[in-house]
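Listed features, source Swiss-Prot:
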- GLU97: active site (ACT_SITE)
- ARG31, GLY32, GLU33, ASP34, THR35, ARG36, GLY63: NAD(+) binding site (BINDING)
- 22-185: domain 'TIR' (DOMAIN)
- 201-440: domain 'NB-ARC' (DOMAIN)
- ARG36 to Ala: Abolished ability to induce cell death (MUTAGEN)
- ASP41 to Ala: Abolished ability to induce cell death (MUTAGEN)
- HIS42 to Ala: Abolished ability to induce cell death (MUTAGEN)
- PRO121 to Tyr: Decreased ability to induce cell death (MUTAGEN)
- ARG125 to Ala: Decreased ability to induce cell death (MUTAGEN)
- GLY161 to Arg: Decreased ability to induce cell death (MUTAGEN)
Amino acid sequence: MASTSSFRASSSSSTPSIPRTTTYDVFLSFRGEDTRYNFTDHLYSALGRRGIRTFRDDRLRRGEAIAPELLKAIEESRSSVIVFSENYAHSRWCLDELVKIMECQKDLGHAVFPIFYHVDPSHVRKQEGSFGEAFAGYEENWKDKIPRWRTALTEAANLSGWHLLDDRYESNQIKEITNSIFRQLKCKRLDVGANLVGIDSHVKEMILRLHLESSDVRMVGIYGVGGIGKTTIAKVIYNELSCEFEYMSFLENIREGSNPQVLFHLQNQLLGDILEGEGSQNISSVAHRASMIKDILLSRRVFIVLDDVDDLSQLEYLLGHREWLGEGSRVIITTRNKHVLAVQEVDDLYEVEGLNFEEACELFSLYAFKQNLPKSDYRNLTCRVVGYCQGLPLALKVLGSLLCKKTIPQWEGELKKLDSEPKADIHKVLKRSYDGLDRIDKNIFLDLACFFKGEGRDFVLRILDGCDFPAETGISNLNDLCLITLPYNQICMHDLIQQMGWEIVRENFPVEPNKWSRLWDPCDFERALTADEGIKSVETMSLDLSKLKRVCSNSNVFAKMTKLRLLKVYSSSDIDSAHGDSDEDIEEVYDVVMKDASKMQLGQSFKFPSYELRYLRWDGYPLDSLPLNFDGGKLVELHLKCSNIKQLWQGHKDLERLKVIDLSYSRKLSQMSEFSSMPNLERLCLSGCVSLIDIHPSVGNMKKLTTLSLRSCNKLKNLPDSIGDLESLESLYLSNCSKFEKFPEKGGNMKSLTELDLKNTAIKDLPDSIGDLESLESLYLSNCSKFEKFPEKGGNMKSLTELDLKNTAIKDLPDSIGDLESLEILNLSDCAKFEKFPEKGGNMKSLKELDLQNTAIKDLPDSIGDLKSLKYLSLSDCSKFEKFPEKGGNMKRLLQLILSNTAIKDLPDSIGDLESLKYLYLSDCSKFEKFPEKGGNMKSLTELDLKNTAIKDLPDSIGDLESLEILNLSDCAKFEKFPEKGGNMKSLKELDLQNTAIKDLPDSIGDLESLKYLYLSDCSKFEKFPEKGGNMKSLLQLILSNTAIKDLPDSIGDLESLEYLHLSVCSKFEKFPEKGGNMKSLRELGLRNTAIKDLPDSIGDLESLEMLSLSNCPKFEVLPLSLKAIDAHLCTSKEDLSRLLWLCHRNWLKSTTEEFDRWQLSAFIPESSGIPEWITYQNLGSEVTEKLPINWCEDPDFPGFVLSCVYRPSCDYSSAYIFCHDFKCELNLHGNGFRFRDVCYHECWCDCHVNFKDSRDLVCVYWYPKTAIPEEDHHKYTHINASFKSDEVKIKKCGINVIFLGDQRNHMPMLEHPQNSGDNGSALQDANGNVHGANQDDEHYHIPLLDLLRNLSLGDNGSVVLEDTLGNRKRRRNDSLPDVVEEPLYKRLGGPHTEISL
């Protein structure tokens, strides 16, 4: 048996909204004399045995009117099975049945199953063979019915069905047909709604995890936060797969099954689905029903979906264990509680994550706009909503429906409300998970939502444990319920879930924040302060000082907070974020913190009850000590960074629970109280306490202290001997303690110490006891300029993995250094007195990195070859180092060898034995003349840097470097010829031959199939690019600047991937190849200072070209529309520049109707005598503001603005040849309290043959399209502002020009300039109101080009539209114009005498 397509019932795509009452499952249509007593009879019996109610017409009584009964039977059947046999079409009754069946398929969703019984389906479809013969007999008497019959046959034959041949037993064929029909009739497609965005990837992933090909029982869990789409995914999978199973069931809303009656109903539904509707109403016990379910499932292959499970008991009575299920069964469980899935021991877990931005935007748009994308006016608002929803489908649907068909102001109002009040439909769904928590977990959740979101998990556990909460269990429960996530061990929470937590806190007293249990918003804090009864109920408070709108000077603000557990008063700038930065950066952050802290002004009478306080953070705490009534008995952590504390507290405090004290950058702290009252302290941070002179000897009593940070304590000179008693200390930081001179002898007793940081101190030596630090892993002594000798016993530190001696006064290392068997990193760079590496250094078998750069070392001992683990060796800038040791080739794991700027002359042949070496740097080795022949054996080498060496050629073996990706030979003045076999380097991606004596390249260069970058600039003898160079299909950049090249071969057009081609300063280059236009990927073309006179028309075919640099303005008629920047600052011809600007402007006008980037086009040109007349500059200096024309946003003839400035390079580099200046151009539109800002950064290269003092002014012009400004905000803006900034140039003057579509004909008449009113005049005004430039008394003068474009456009039939000084448009038709200028516009602009098509 062969199926014509899939085993899938065919029905109409549109089903009736009202369900039909059906009497039969199947209506059998067949030709009686063909199959009544054989195939059809057997099929009818088989269908009956499967419980499929089947109608066949031979059950009718003889003589009864058959037609109406048939019609009714078909209508009352869910489906039809059509047996197409040899003589089927010879029966008009059969054909009429068929017509009715196909009508029901279209109108009622009637399923149709065709069977082609020993007939060719194509004969049925095309009415050929016996079907054609039958229709030939109908032509005379039944012409009116023939079209309907033919259509019905064709449609039925096109459906999926079965083609029965004589190649199999008929009984087997009937069994398969019956089973397939049974499955398809039993399939109940679940309603999944419309707008299923992003569902496909979830369904695909889940089907993979179900392993349908396996005969094992498999259970997969889907979990995620409420509203994320778990049920929808499960329904789609059910619809997709249920027909593949004989028995299936989808049980929804199981979380409600905690109620026995609901559980009873669910059990009955499951039994009914499996037993085909029979159920088990006579069994009342839930337990007995569970036993019955087990017995029934065990013998069947089932597909079951259990949706929204939240308790194990629900699974116990519905599914039990996997042992209940028959072979090949599949179960999907959806839940918010991951723990349920873990206990059920599902085979796989699938977490549903939120939609990505594009998917979220599409889903929201389908509900808000009834289309896939947001309307242009609503794009920014849509982004705000999508950002708010963070990929949650429920929220996107609810808010999309809410905002549908509302105006922009209404959107803004709704979004403002969302900040303080979530939508009820979203809140209700999310809150279900919270409602299922016990009292303690609810408290933990609210603490996380209102205080701890974004904090590290270990920190949160520590504080919550201090609150006497079972923190580990609570956080695990919340994670299982998807109320939080723990990426990178951090407490994270969806913003909508956090907002749900806030709403729970507010719900009893929505407008009385003084009664809330938690405060997190500064605005709510300020409102709470106004309450007469004070703030009594608060347990946690997080206060961002930077957001306080007014100064709080109430010293009693905390007086009634008797329940306060967690208090965080913090600055927007965290001083810890500046750690490691410069002193200036730290000072800047410190100033911000202190400025924020000044908003809380407390008097000496300040008090607050701290009996319940577990966590206190107060950045910039203003008083010199904590209040007298401060208790701290339950305090776990105390953070008073950047405070005014001089002494923490007075008298004795019982601080048994205290684990962390952080007083960093408390600059007035001169001493710490004795430490005996805090025996459990684990971390003490006093970094930046610049007044701290010493550490109290009682520090040794803190047996649990693991971290002590004293960085940048500038007055600290030593540590007490009791420091050695810190038996748990792991990290000790003393870096930047500039007066710290001596490490205590007893410091060696700290047996747990793993990290000791003494960077940038005044220490001179270390005691011998340092060798007793048996756990020490990292020792930092860099920039200790007085440190001269490493102790002999230092070799006893068997755990040491990193030793940093950079920039110390050390001269040598003791032989015991070889005993550091765990050492992996040794840094001796910048030790100017270090001359000799010890022979026994080769014993450091674990050493991976050895940095000796910029030392006085002359050679290395042969034992260096014994460093079998060494991967990195740097000797750069060792000016006395002359010879690499022969045995160095034994370092089989060496990856990187840096010998740059040494006195080395050659390398030993053993260098070829470095089989793992990837990077070899020899740049600036001025005596290095010859690369070894055996160097080609380094099969792993990926980068070889020979820049600025004395090398003349390369050996043929260079071609054997099969892994080489980068070869740098730049500035090798003696290098003349690239080897022919160099073409064998199939992995080479970058070849740098800049400033060499090379004359040509071999043809084999075309074999470098991976080459992406080829640099030949400043090769003054290089004359010809090889014809076969066009074979380098991967080439992205070809730099030929300042060579002797005259032309390029036509094959250059074959460089299909080339993006950058630079030929600047090629003084002999005269002709750009016609086929150059084939380089479809070219983005940047540099032709400055060439001898080229014109460009071929094919230049317009460079469809990706964005940057074009020119000199002498060669003639060309077209520019690519993709062009974004043109640099013509060396052009001197006024006429050529005019033509260039005209082409730019024309291109920009064309592009305003197409897709574009925000900054569509920019040009850099000289300010020659004619250019200032074309561009109106409204202001001296670097910034200008103008009023926008009335109705600028609605005007279809207004495409955008031109921003422009005149500048001059400001640096005085007399020897400079090429100078790069960076521009920052900022555009601002503002008005009515709204602002739009856009910034463009652009880089322009200047060939400077003279001092900058003698250079001429240059002009920068930006064309900016209106459509880059969000349309929904157009009506808000009244003014436009432009500013230009650059560190390398001085901005002299600038302007904004409003463009309106101008003359589209061959020329444009000149107009008399309107009287200067300030807005539209071309004169310059300085800050004092003085006018420069134009003479206001002149009656006639040439209007600048951009003024002309600003004030002139064509109306219908050639009428001229003028703007007055207020921006109002006036129409003049057939008015005579002043005959001041007769020269056509195209001559004045240099534009071609052709029509402009926009």
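Going from the start of the chain as shown, residues are counted 1 onward.
For all residues, glycine too, the Cβ spot is worked out from N, Cα and C.
Don't expect the noted substitutions in this model, because it carries the original residues.
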Residue from HIS42, GLU97, PRO121, ARG125, GLY161 whose C-alpha is spatially nearest that of ARG31 (NAD(+) binding site), among the recorded positions: GLU97
Neighbourhood of GLU33 (NAD(+) binding site), C-beta criterion under 8 angstroms, separation at least six: ASN87
DSSP three-state assignment for ARG36 (mutagenesis position): coil
Separation of alpha carbons, THR35 (NAD(+) binding site) and ASP41 (mutagenesis position) (Å): 7
Cβ atoms near THR35 (NAD(+) binding site) (within 10 Å, other residues, all chains): 23
C-beta crowding around ASP34 (NAD(+) binding site), within 10 angstroms: 22
Most crowded position, judged by CB atoms within 10 A, among ASP41, GLU97 as recorded positions: GLU97
Other CB atoms, at most 10 A from the CB of HIS42 (mutagenesis position): 17
Cα separation, GLY32 (NAD(+) binding site) to GLY161 (mutagenesis position) (Å, whole number): 20
Among ARG31, ARG36, ARG125, the most crowded of the recorded positions [Cβ within 10 Å]: ARG31
ARG125 (mutagenesis position) and GLY32 (NAD(+) binding site), distance between Cα atoms, whole Å: 21
Among GLY32, PRO121, GLY161, the one of these recorded positions whose Cβ has the fewest neighbouring Cβ atoms within 10 Å: GLY32
Spatial neighbour of HIS42 (mutagenesis position) that is closest, considering only the recorded positions ASP34, ARG36, GLU97, PRO121, ARG125 and their CA atoms: ARG36
Length of the line joining the Cα atoms of PRO121 (mutagenesis position) and the residue listed as 'active site', in Å: 19
Local confidence of the prediction over the domain 'NB-ARC' (201-440), expressed as mean pLDDT: 89
Rounded Cα-Cα span from ARG36 (mutagenesis position) to GLU97 (active site), Å: 16
ASP34 (NAD(+) binding site) versus ARG125 (mutagenesis position) - Cα distance in angstrom: 20
